[in-house]
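Have a look at the structure below, then the notes.
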Amino acid sequence: MANPKLLGMGLSEAEAIGADSARFEELLLQASKELQQAQTTRPESTQIQPQPGFCIKTNSSEGKVFINICHSPSIPPPADVTEEELLQMLEEDQAGFRIPMSLGEPHAELDAKGQGCTAYDVAVNSDFYRRMQNSDFLRELVITIAREGLEDKYNLQLNPEWRMMKNRPFMGSISQQNIRSEQRPRIQELGDLYTPAPGRAESGPEKPHLNLWLEAPDLLLAEVDLPKLDGALGLSLEIGENRLVMGGPQQLYHLDAYIPLQINSHESKAAFHRKRKQLMVAMPLLPVPS
């Protein structure tokens, strides 16, 4: 099990943030990046050849930029939700919906006037792409996420204004991309994997709702709903290689969950989000033995 004191320090640090959700999100993002950088062993990758879709034109301080939105059946699809459900999710929590995509390397090209420009290939799941073709909302959402992803990955500042290229599905040539081949299954709910301690009375601590998902192939994130709590005071958390145990103050909550993945407990971090009344846990995963 991980050292409860170490995790308790993380809870206290987030507690001081209070209701400032923006700073909390920044803290969680920073923790996630640190965890991903700590992983030195990466799963093997496989090459895919994305298929052309459509091309948009924008610019940066360096000049013209083209983004080729491509697709491949090898890219995992996002969660299957309606546009109404998606809109509600985005209004409640902008980080609650994820569209898996592969961001390709920049490649130099020449535009129609023979002037130099830069192009990027962004690939999404093929079935999702076909659905996106019939939805302006999904298309604009994908373009926004792709643009922000390229900005983060390559330290760019792209103009949010863009124009779709007519009669030109891509700029230049679409290169092969490497994606991780050892994709672990996306985990949404682990309620049926929950294993309560034997002999616990029905009137005992409540089992909180647990939601987990893979933020990256080597990073597992968890949200534990704790509506009866206003802060992290009295919370205890222990993490083993494949187990998460949480206790609440005054025995309000108790969670003992088996997780069928190998967790790096020493690098795990936790924070309590006061506004959402959730315990957020970021857990890097140990490499799968070859």
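Using the three backbone atoms N, Cα and C, a Cβ is placed for every residue, glycine included.
The following features are taken from Swiss-Prot:
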type	residues	note
MUTAGEN	Phe54 to Ala	Abolishes binding to histone H4
MUTAGEN	Cys55 to Ala	No effect on binding to histone H4
MUTAGEN	Lys57 to Ala	Abolishes binding to TELO2
MUTAGEN	Lys64 to Ala	Abolishes binding to ECD, EFTUD2, RPB1, TELO2 and UBR5
MUTAGEN	Lys113 to Ala	Reduces binding to TELO2
MUTAGEN	Arg163 to Ala	Reduces binding to TELO2
MUTAGEN	Lys166 to Ala	Reduces binding to TELO2
MUTAGEN	Arg168 to Ala	Abolishes binding to TELO2
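Shown here: features listed in Swiss-Prot, placed on the structure.
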{"residue": "Phe54", "record": "mutagenesis position", "Cβ within 10 Å": "19"}
{"residue": "Cys55", "record": "mutagenesis position", "Cβ within 10 Å": "21"}
{"residue": "Lys57", "record": "mutagenesis position", "Cβ within 10 Å": "19"}
{"residue": "Lys64", "record": "mutagenesis position", "Cβ within 10 Å": "17"}
{"residue": "Lys113", "record": "mutagenesis position", "Cβ within 10 Å": "7"}
{"residue": "Arg163", "record": "mutagenesis position", "Cβ within 10 Å": "9"}
{"residue": "Lys166", "record": "mutagenesis position", "Cβ within 10 Å": "7"}
{"residue": "Arg168", "record": "mutagenesis position", "Cβ within 10 Å": "14"}
Phe54 (mutagenesis position) versus mutagenesis positions Lys64, Lys113, Arg168 - nearest by Cα: Arg168
Local backbone state of Arg168 (mutagenesis position), from DSSP in three classes: coil
Cys55 (mutagenesis position) versus Arg168 (mutagenesis position) - Cα distance in angstrom: 7
When distances run from the Cα of Lys166 (mutagenesis position) to each of the mutagenesis positions Cys55, Lys57, Lys64, Lys113, the nearest one: Cys55
Whole-number Å value for how far Lys57 (mutagenesis position) lies from Arg163 (mutagenesis position) (Cα to Cα): 5
Cα-nearest neighbour of Lys64 (mutagenesis position) within the listed mutagenesis positions, Cys55, Lys57, Lys113: Lys57
Rounded to the nearest Å - Cα separation of Lys57 (mutagenesis position) and Lys113 (mutagenesis position): 14
Cys55 (mutagenesis position) and Lys113 (mutagenesis position), distance between Cα atoms, whole Å: 17
